[in-house]
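Okay, structure first, notes after.
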Amino acid sequence: MVSPVTVVKSEGPKLVPFFKATCVYFVLWLPSSSPSWVSALIKCLPIFCLWLFLLAHGVRFLLAHPSASLIFVGLVFSAVGDAFLIWQDHGYFEHGLLMFAVAHILYAAAFGMRPLALRTGLVIGVLSGLCYALLYPGLSGAFTYLVGVYVALISFMGWRAMAGLRLVGAAWRWTELAAGGGALLFILSDLTIALNKFCFPVPYSRALIMSTYYAAQMLIALSAVESREPVGEDYRLSKAD
C-alpha cells in the first residue's frame, strides 16, 4: 500500500498545471450567457491538464494498463462533452449528455466488476431511482428517457467505483478511495445540473457544479496511477517512463 504522504510527494507536482488551470477558470469566470471557443477552451483546460497528468506517467504505462487507458479515453470524451455544454442553450445539451454517458461507461469498465459488491449496488440503485423520481416531473419528451438512461449509467459507474472501497485493514488502497470519492462528486455535480435545468434554480449552481466536477475528474484520474490490474507485484508510484 502506498501512503498518502508518498502520493502527495509523487503526484502533487504533476497536478500543479491542473490546479492552475482550474484557478484560471474560476478567476476569469466567463459568462455562460455568451458561449465562445475561448470559454470552451478555458472550461476544458483543466481536463486537458489531466490528460497530461496521465501521460506524464509514460505512454508505456497507459498501454500496459487497460484501466488507466480507459480513464484517459474517458477524460477525452469528458472534454468533448464540456465543449458541447458550453452551447447547451443552442441545442447541444444532448450531445454533451451523450459524451459524458460514454465517459461513464469507460470509467465503469476501468473500475472493473470485481468485487461485485451487490449490497453496494442495491443501495446506489435505490438512491438513483429516488433521484430520477425527483427529476421526473420536470422531464418531458426525449429527456424523459435520456435522463433515465444517463442516471442508470452514472449510477453504474458509481457502483463500480465504490465496490472495491475498503477504508480499514491491510487491503486499503488510496486509489480506491480516490475512485469512490470522484464518483460521488461526479454524481453530485450532475445531480445539481439536472435539478437546476429541470426542476428549480439551485443557488450558486455553476460554482457548485464546476468545483465538484473538477474535483471528481482529478480524483478519477488519480485513481489510475496505481493500476488495478495485477502485474507481478503491486504497481507503485515509482514506476514512470
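The backbone N, Cα and C atoms fix where each Cβ goes, and this holds for glycine too.
Those substitutions? Not in this structure, it's all original residues.
These features come from Swiss-Prot:
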MUTAGEN   Asp82 to Val  Reduced lysoplasmalogenase activity
MUTAGEN   His104 to Leu  Reduced lysoplasmalogenase activity
MUTAGEN   Asp190 to Val  Reduced lysoplasmalogenase activity
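Residues within less than 8 Å, Cβ to Cβ, of Asp82 (mutagenesis position) and separated from it by at least 6 positions along the same chain comprise Ala40, Lys43, Cys44, Ile47, Gly96. A straight line from the CA of Asp190 (mutagenesis position) to the CA of His104 (mutagenesis position) spans 12 Å. There are 22 other CB atoms within 10 A of the CB of Asp190 (mutagenesis position), with all protein chains counted. Reduced to three states, the DSSP call for His104 (mutagenesis position) is helix. Around His104 (mutagenesis position), taking its Cβ as the centre, 26 other Cβ atoms fall within 10 Å, counting all chains. Secondary structure at Asp190 (mutagenesis position), taken from DSSP and collapsed to helix, strand or coil, is helix.
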